[in-house]
Amino acid sequence: MDWRHKAVCRDEDPELFFPVGNSGPALAQIADAKLVCNRCPVTTECLSWALNTGQDSGVWGGMSEDERRALKRRNARTKARTGV
């Protein structure tokens with residue numbers, strides 16, 4: 001079975017996970033989306049999928065757009081430093 005069938009967000013309005021902006025009301029929307037992610041049994045799979053498929057917008061796997069960008073930068077620096 002595909003991990004998406006187990007995702008808690010399937011029963012939520014998809015708009016919740018795609019806030020416009022990253023300040024003011026969008027911050028509250030991001031926090032609400034993360035609350036859904038916190039209840040989800042497939043957060044790890046979701047985040048991995050988002051990173052592997054280049055999902056640049058929205059909340060995926062409990063991480064906002066900015067958080068995923070920061071994670072990608074950290075991973076790239078680690079890879080450059082260690083050669084792994």
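Placed from the backbone N, Cα and C atoms, the Cβ positions cover glycine too.
Helix, strand and coil counts under DSSP for the domain '4Fe-4S Wbl-type' (8-70) come to 38 helix, 2 strand, 23 coil. Residues or ranges marked as domain '4Fe-4S Wbl-type' by Swiss-Prot: 8-70.
Per Swiss-Prot, [4Fe-4S] cluster binding site is recorded for Cys9, Cys37, Cys40, Cys46.
Neighbour list (Cys37 (mutagenesis position), Cβ cut-off 8 Å, at least 6 residues apart, same chain): Val8, Cys9, Thr43, Cys46, Val59, Gly61, Gly62. Recorded in Swiss-Prot as a mutagenesis result, Cys37 to Ala carries the remark: Does not bind 4Fe-4S cluster, binds DNA.
Experimental mutagenesis at this site is recorded by Swiss-Prot as Cys40 to Ala, annotated: Does not bind 4Fe-4S cluster, binds DNA.
For the mutagenesis of Ser57 to Glu, Swiss-Prot gives this note: Still binds DNA. The structure shown keeps the original residue. Within the same chain, residues at least 6 positions away in sequence whose Cβ sits under 8 Å from that of Ser57 (mutagenesis position) are Phe18, Glu65.
Sequence-distant contacts of Gly58 (mutagenesis position), defined as residues of its own chain at least six apart whose C-beta falls under 8 angstroms from its C-beta, comprise Phe17, Phe18, Ala50, Glu65. Among the mutagenesis experiments that Swiss-Prot reports, Gly58 to Glu is described with the note: Loss of DNA-binding, still binds 4Fe-4S cluster.
Record note (Swiss-Prot) on the mutagenesis of Val59 to Glu: Still binds DNA.
Where Swiss-Prot documents Trp60 to Glu as a mutagenesis experiment, the accompanying text is: Still binds DNA.
Gly61 to Glu appears in Swiss-Prot as a published mutagenesis result, with the remark: Loss of DNA-binding, still binds 4Fe-4S cluster.
In Swiss-Prot, a published mutagenesis experiment is listed as Lys72 to Glu, annotated Loss of 4Fe-4S cluster, loss of DNA-binding. Secondary structure at Lys72 (mutagenesis position), as computed by DSSP, is helix.
Annotation for Arg73 (mutagenesis position): no spatial neighbours, criterion Cβ-Cβ under 8 Å with sequence separation of six or more. The note that Swiss-Prot attaches to the published mutagenesis Arg73 to Glu is: Loss of 4Fe-4S cluster, loss of DNA-binding.
Here the residue is the original one, while Swiss-Prot reports the published mutagenesis Arg74 to Glu with the comment Loss of 4Fe-4S cluster, loss of DNA-binding. Taking the Cβ of Arg74 (mutagenesis position) as centre and 10 Å as the limit, one finds 10 other Cβ atoms among all the protein chains shown.
The two recorded residues, Cys40 (mutagenesis position) and Trp60 (mutagenesis position), have Cα atoms 11 Å apart. Counting every protein chain shown, the Cβ of Cys40 (mutagenesis position) has 18 other Cβ atoms within 10 Å.
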